[in-house]
Every structure is written in C-alpha cells, then in structure tokens.
Amino acid sequence: MSDSQQSIKVLEELFQKLSVATADNRHEIASEVASFLNGNIIEHDVPEHFFGELAKGIKDKKTAANAMQAVAHIANQSNLSPSVEPYIVQLVPAICTNAGNKDKEIQSVASETLISIVNAVNPVAIKALLPHLTNAIVETNKWQEKIAILAAISAMVDAAKDQVALRMPELIPVLSETMWDTKKEVKAAATAAMTKATETVDNKDIERFIPSLIQCIADPTEVPETVHLLGATTFVAEVTPATLSIMVPLLSRGLNERETGIKRKSAVIIDNMCKLVEDPQVIAPFLGKLLPGLKSNFATIADPEAREVTLRALKTLRRVGNVGEDDAIPEVSHAGDVSTTLQVVNELLKDETVAPRFKIVVEYIAAIGADLIDERIIDQQAWFTHITPYMTIFLHEKKAKDILDEFRKRAVDNIPVGPNFDDEEDEGEDLCNCEFSLAYGAKILLNKTQLRLKRARRYGICGPNGCGKSTLMRAIANGQVDGFPTQEECRTVYVEHDIDGTHSDTSVLDFVFESGVGTKEAIKDKLIEFGFTDEMIAMPISALSGGWKMKLALARAVLRNADILLLDEPTNHLDTVNVAWLVNYLNTCGITSITISHDSVFLDNVCEYIINYEGLKLRKYKGNFTEFVKKCPAAKAYEELSNTDLEFKFPEPGYLEGVKTKQKAIVKVTNMEFQYPGTSKPQITDINFQCSLSSRIAVIGPNGAGKSTLINVLTGELLPTSGEVYTHENCRIAYIKQHAFAHIESHLDKTPSEYIQWRFQTGEDRETMDRANRQINENDAEAMNKIFKIEGTPRRIAGIHSRRKFKNTYEYECSFLLGENIGMKSERWVPMMSVDNAWIPRGELVESHSKMVAEVDMKEALASGQFRPLTRKEIEEHCSMLGLDPEIVSHSRIRGLSGGQKVKLVLAAGTWQRPHLIVLDEPTNYLDRDSLGALSKALKEFEGGVIIITHSAEFTKNLTEEVWAVKDGRMTPSGHNWVSGQGAGPRIEKKEDEEDKFDAMGNKIAGGKKKKKLSSAELRKKKKERMKKKKELGDAYVSSDEEF
C-alpha cells in the first residue's frame, strides 16, 4: 500500500464504489477497502490521501453511513495495520458527531463503528483515543451522541483495563457530570459507564463500597453514611490514582456537609490517606478539590477539636503534596504528557528526513510513549514491542530501534524504582515475601513494609496496643495483604479468641466435623491427642471453659493441615499445664506460627524471631524475646508491667453510709452453694468470704474449676441455690466479663460516647438490669404475698417508693393493697390511697421484698448526686482515664476499634458509676503489656476493692494480697484479713463533694450548706426575738426557719 499512482487509483475507485453503495452491497465494498488497506505494505508509506477523503465522506450526510461502515470493517480486521491505526483514531470526533445524527441508520452505524475502533486500537495508545471521546461528550448537547460515547468508554474498560485505570482522574469528573444530565437515558448510561469504569479500581478494601461511592455522586444525601462506612474499613491495598479518583468526590462533598462530625471524619480520612502516599504526583491531581475545602473548614468550624483535626489534615496534605506556604498548588508532573513525549521524539528525529505526511504517526508514537511512562514500563523489549511497528513506517528497523531506545532512556530517568528486598541469612523455603500497606479505618498502621516468612519457623509479633497486630492477623487470614500467598498456595489458619455463640449447642466432635477437616475417627484421635476426654468430646461447646474452647480452636486449625498458624493471644484462657503443652506442641509440630502474646515467658519459650512494629514498618529480630530486648532497648518496657508511660486511673468510689473503715465488709457470703439446672452436682459448694474497700483478691484455679461461676453469684448474675449473700445497700460493683466483647457486641454501629449515653441514659446501668438478682422469680412473687398488719388492717405491699434513715438502718415508704374477705372465695385486694402509705423498717421488708428494696436503694444512691452528666466532654474525660483518645470516643464507631481499644471501652463504661468493687475476669486477655502495666498501677491506687480472676501470676504477684484458690467446686481463701464490724485502720470521713452534682436528667443539684449548730446563748437570743415579734404582730405573726 502506498500513495503511488497505482495505489491512489485503486483507492479512488474503491472510494467511488463506496460512495454510491447501497445497503445491499455496502458491506461487501467496505470489506474490499479493509482488505486492501490492511494488505501488503509498501515500505515507508501511509494512506494519508485516502483517509482525508474518508473523513470528508463521514461528514457528508449522503455518504456517512457507507464511509463509517468502511471504517468499522477496517477496525474489525484481525491484522489491523500500524500504518492505518493512527488515521482511524483521527476519525473518532467526526464519528462521534454522527452518533447524534437525526438519521437513525447513521446513529446506529456510528455507535457500532466507535465500539469497533475501541476494540481494535492498541491499548497503550489510549492517550491518543480517550481525549477524543471525553472532549466530544463534554461539547455535545445531543443525548444520543452521549449514550454512544458512554458505550464506547465501557467497551474500552474491557479492551484496556490497566490503561483506563491510570486515566481515571480525568475520566471520573466527565462521567460524574454526565450522571447529572437531565435526560434519564443519559443518566442510566452514565451510571453504567461509571460502574464499568470502577472495575479498574483494583482495591479489595473498597470493592464492596463502590456502589455506595457511585450512589453518592448521583445522590449527595448518601455521603454521611458512606463516610461512616469507610471509616470502619481496613485498608491494606495500595492507594492508586484510580482509588483516589473514586474516593475524592466523596471526601470533597464530605468536607462541604453541614454536619461538623462528617466534615471532621472526612478530614481524618484525608489525613490518613495522604500518609500512604509517597509520590506527590499521585495526590497532585486531587489537591485542587481537597485543599480549598480543608482551608475553608479550618476557618469556619466552631468546634475547636474538629478544627484541630482539620488543621492536621491540612498540614499533612501540604507536606505530601509539596504545597508551599502560599498554598499555591504545584503543577502535576508533565513527564507523561503527550506534548512532553512528542517534544522528545521530535528532537530525536530532527536530523532524520521525516515527510510531513507522517506527522500523525509521530504523534501516535508520542501518545504510546506517554502511556508507557505512566504505567512505569521501563523494559527495553516492551518499548520495542509496542512502538517499533509504528516507527518503522518511516525509518529502517535498526535506526528506528536506536532512536526508540534513546527515547526510552530520556523518558524513564526519573521513574521511581520498585522495592528491593534484602535476602535473609536464614536459609529455608519461603512461604511469603511481600511488601504491603495496612490501615484500620482512618488510621494508618503500616506503610509499604516488608514481610518475609520461612517454613517451620516460629515468629512473635510485638507492638503497642492499637498498633494493628490483630488487624494484620485478620488481614492475612482474609487474603487482604498484597503479595501474600493465597490459601491454595499456602494454607493460613487464624485461631480465633472465641468460638461463635451460634455453635453453643453443637457437640465438640460435630463442631470440628462440620468444618470438613476429616473423618470423625481422625478428628476424635486428634482431640484425644490434645487432651480431650471421651466425655468432653460428646458434650456441647457451651459446657467447655474458655481454656478448652481455645484448645478446640487450635485443634481444628491443626486438622486443616495449616502451613501457617496465626495465634492471637493463645495463652489467654489456658492454665499453666495447658500453656506448657502448647509450648511443646508449637516447638515440635513443624508448622510455621505467627504469635501475638503479652506473655514474655511464652514468647521466650516459643519464638525464633520477633517481628516488631517500629513507626509504620515491621522490623524482624532473630532470637527469642530476651534476645529481642537486648537488641531493641526500647522494648525493655515489655519486661516490667509497671514500666510504662501509659496511665490508667479509676474514679474514686462514692461514700457508703455506715462504712467507717476500709476493712468493713460490704459484700459477705455465707455457706453459699450453686448448681446449674439439669446438672448432677453443684458447681460450687460451701463458699464463705467477704469483700471490703481494701480487698485485693486473686481468684485462681484450673480451667472449669468454677471461678467464673463464683464471681457470677457475687455480682448478682446468678442466684445461689442456697446460702446467704449480703451486699451493702449502696454498693456498686463493676463486672468485666471474661469475654469482654459481650458487653458491646450489639452496639457496634454506635460510637463509644453514644454507647455510654445509651447504657446510662436512665441513671441506671442498663447492662445490669437483666441480672438474676433483679428479676422477680416465682419464689419472690410468692414471698411478696406476705400480709402485714398495719393500723389493725391486713395489707399487702403494692410498691416501695422512698427511703429514710431509721436508727442504725433505714425504713421505707410503702403503698398497699387492702385485703377484704381474706380466706374466702370472695377475697379481694383493693388499692389504697397515698395518704394510707406507711413506713416499714428494712429488716421486716427484706425477708419478702428484698429485690424491691434493692431497686429503691439504687435509685436513692443516684438521687444523692452519684449520677454524672452524659455530656460529650464528661464522657471523653472519663474515657481518657482509661487510655481512649477523644478521637476514638466521639468519632469512631465501635466496629472499627481494635480488640485492646474495645476492652478499654468496656472498662470505661463499667466504671462510669464510680464503683466500690471492680471485678475483672481474665483482664490480661486483650490488653497489651503497656496497658496491663497501666491497669496494674491504676488498681493499686484504686480506693475501692479489687477482685481478679487470672492465670497470669506475673500480673497479680505485686497487686493482690488475698488469694481464693478454687478447685473441684470448693474455694480455699488465704492471706485474708476478714473482720466483724468496722475493724481497725484509719476512719473514712464523708467528703464534702466540691464538684457539681447532677440528677438523672443532667440538671444541677443545688447543694445546701450544712447549718452551723447554735450555742445556748444564741438559742436564747433567737427565742427572745421571736417572742418580741409575736407580741408586736399578734395573730399576724408567722415564724420562719431562720428564726430557729
């Protein structure tokens, strides 16, 4: 093919035939044209003249359909000639215009031709093709043309997915604008094209949110909820321009929301997204949308804390984007611009004789080079493959390759090189060798860090609470870590803390069998190897203690033939014997293990390597925990629980009437026994103990011995089968359960602040309202039928309303039902009026109405000013005492918190009412060593009593004085100093509370000043003054309180 006289003559004849073709022979002639153009090529020539005529034919209404049909046939040829391709792309604007033609046939042919061109063009030539489509859709007012272009863009995603991903920053604004078109057909097509385009966002973290992100573009009212959803998402994949292009429209609108909370949340996400950006050019195209919104919010938001967060995001954006002090937005790099690469090509060709007719081909080469730069393709052979066919159109192959290689070198000099991994000295089979980033919600945890694991090695992970240890484990298990091998390549099993409650009635054997890990015989053998008896294998999971549940989860993981075991605090629920068994198993099983543990002795006995969180990186240290501490001095804080900068503080408990010393018993249990319904013997029996404000008690014993059952009876979760349990009338007990998340699992979509407001909105703790000691059972109902003789009439108590001091105890105001015809068929009980209320001493009431008395006692305690105002500031201050930042308390949903942060929230909520006794069931389960050290110090300084169930002798050795050893259902106390009466020691004086007091509605209670006792002389003087006034005024005299 050439512009020689012979070729021109043939093409002119074909074009004449094409111009007068009818619908019947149009396809045949178009096919002849395509075959000729894509046939044998005469070297160094192009069909410039023919395509010029073809362009005129497309613009002519009479020949448009035929001309476009020829283009479609040319594009549909399997061997599209490089000499033809650049010229076809130049026809796209004219074809787009015809897609909006009034003639339906021309419309249809134009739409089909656009699809054919998109599918035929080299994907790396997208920078030559896409601008024609986006310019046409912006400039046209014809809705049919817009729909055809949108269909072509959707087809382009399939034809050139990787290349479209890089063009998303300029494509998304065009599609977004089209989604607001007034024509519903255009809206639908634009939404479909946007959905198709977002397939290029290869980011597992936001895949499920993409429909919501698209919906936000069409419906801005969805922005607040979507911002919340993204705030609780774990980001582990690299944030690319494609990811930012779909996220930034949401965030820019979030910055413009009326609600301060959404503006603030958007700023937090921007702040943390920017921290993941190492190349300023990635964020550069989006600075114009984010920077003005942040600046405006910083200047106008009234909330100082939200303004501070906005300023932090602003500083981060300026730093990452290289924004100057004058806030002038720097230019985006032009290295990948077609104009830049065209200039380079023209400079290299200036000494060559290149005819003007090849100008379009040269521009096409520049467009391909620009895309290769954007894709960071720097391989010489790749450039030869993509560009040589076009450059040899006007140069000999050798010359073309020489110039092309120089073009490549000039273009890629400043492209960042990918990460280099240092080889380990340790030999062995690699299971994993990857680089990735990790975030949790709006917090960046790891940024472009390396993880390399070998087969049959044992690794421990260390780091402060909230740094992302458990998040990393879950991300690995869920396949969300970039570069980590899939489950097919390397079976990775995450051993959970707890077994899902939905399996509580399933037998141990069936539970493992349902996982599809083998036959029942093989499962049974493995469970026996793990220490399970035949009886335990047959019992339901709910009957297992926490330690045995952990062993069951571990056994199931081993049965799955794991290559890597992920163990998150495996010793939490295990006693000493089972911990020793686990150490031996991990050291001999030959399975790679990654362990998170706050037990330094366990890490010493198991680990060969320690992986430490340092900054936003993972750093590996060879050796066990002791060796790690030697190499990393900063890790010495792990050795001593009290060696930490983190501080916890529990609120001071309120005054208890009648309790003059810290030794006086405020809880006392005598001859107590408890047996679960349906069991053959009591779980605990013959239990005697007492607790005071000075108690520091450790409850120890093997798994299943009855420790948690004993504490449940103490706190009122369970009622004893027999025996007596005395609790001071105003005593408040904070109980943090072994499975701490049980407190908050139904409130995951609330913020911590909202959860505390919900829990205490009535003044009472709603978490304790369903305790057994507050529920009226059949025995209580029968006892409450007791008949009292009041003023000679038989009465039953209808309600107890208030309380007042009576000698050394209390008496209670009761309303009654009056009995008529008692013992007869016509017996009835009639409500009496309030004037018939009477006061009954506590001793008489508790025999039959103890739970009603307890309710009044609780309300009286709250009415005396123990209630705290449920304001954001008060809640944030209280939670900060337990190590929770205001950012987390008021602006993060519970679902997005780490395990350690959730337990801190449970501690904060449990101590909101200033308890007198704090009961902790396995507090070492989820807190890291820093937090455990802070908890240890706070418990030492706490003014109330402390009871701890734990297997960790290290945690309790310097904290507790009294030990309750529970074994086989019996409790043996030691180290106790129980007293009868007040006991010795310093006296507790009731403090005049200087702080403001509030009732249950948050209203300030005015505290009256205590009256000064008058002397005898002052009393006589006042009496004389009263007598004088009475004499002067006569019957008009009315005395006042001030006169006495």
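Quick reminder: no glycine exception, Cβ is built from N, Cα and C everywhere.
When other Cβ atoms within 10 Å of the Cβ of Ser83 (ADP binding site) are tallied across all protein chains shown, the result is 25. Per Swiss-Prot, ADP binding site is recorded for Ile42, His44, Ser83, Thr392, His396, Glu397, Asn703, Glu922, Asn925, His951.
Annotation source Swiss-Prot lists domain 'ABC transporter 1' at 426-641, citing sequence analysis.
The domain 'ABC transporter 2' annotation in Swiss-Prot covers 667-993 and is backed by sequence analysis.
Secondary structure at Gly463 (mutagenesis position), as computed by DSSP, is coil. Counting every protein chain shown, 19 other Cβ atoms lie within 10 Å of the Cβ of Gly463 (mutagenesis position). Record note (Swiss-Prot) on the mutagenesis of Gly463 to Val: Impairs ribosome-activated ATPase activity. Strongly decreases cell population growth.
In the structure as shown, the Cβ atom of Lys469 (mutagenesis position) sits within 10 Å of 24 other Cβ atoms. Among the mutagenesis entries in Swiss-Prot is Lys469 to Arg, noted as: Impairs ribosome-activated ATPase activity. Inviable.
One mutagenesis experiment named in Swiss-Prot is Phe650 to Ser, and its note says Reduces ATPase activity and interaction with eEF1A. Required for growth at 37 degrees Celsius and causes a 50% reduction of total protein synthesis at permissive temperatures. Taking Cβ-Cβ distances under 8 Å and a sequence separation of 6 or more, the neighbours of Phe650 (mutagenesis position) in its chain are Met881, Thr911, Ile918, Ala938, Leu939, Glu941, Phe942, Gly944.
In the three-state DSSP classification, Gly701 (mutagenesis position) falls within coil. Swiss-Prot gives this note for the published mutagenesis Gly701 to Val: Impairs ribosome-activated ATPase activity. Inviable.
In the three-state DSSP scheme, Lys707 (mutagenesis position) falls into the helix class. Annotation of the mutagenesis experiment Lys707 to Arg in Swiss-Prot: Impairs ribosome-activated ATPase activity. Inviable.
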Recorded positions near Lys707 (mutagenesis position), in sequence order, restricted to Ser83, His396, Gly463, Lys469, Gly701 and a 10 Å Cα cut-off: Gly701
Which of His396, Gly701, Asn703, the listed recorded positions, has fewest other Cβ atoms within 10 Å: His396
Cα-Cα distance linking Asn703 (ADP binding site) and Gly463 (mutagenesis position), given in Å to the nearest integer: 29
Averaged pLDDT, computed only over the residues in the domain 'ABC transporter 1' (426-641): 79
Neighbouring C-beta atoms (10 Å sphere around the C-beta of Lys707 (mutagenesis position)): 26
Gly701 (mutagenesis position) and Ser83 (ADP binding site), Cα-Cα, nearest whole angstrom: 85
Pairwise CA distance, Asn703 (ADP binding site) versus Lys469 (mutagenesis position), rounded so that it is a whole Å: 27
Residue pair His396 (ADP binding site), Lys469 (mutagenesis position) - Cα distance, angstrom, rounded: 59
Assigned conformation of Lys469 (mutagenesis position) - DSSP reduced to three states: helix
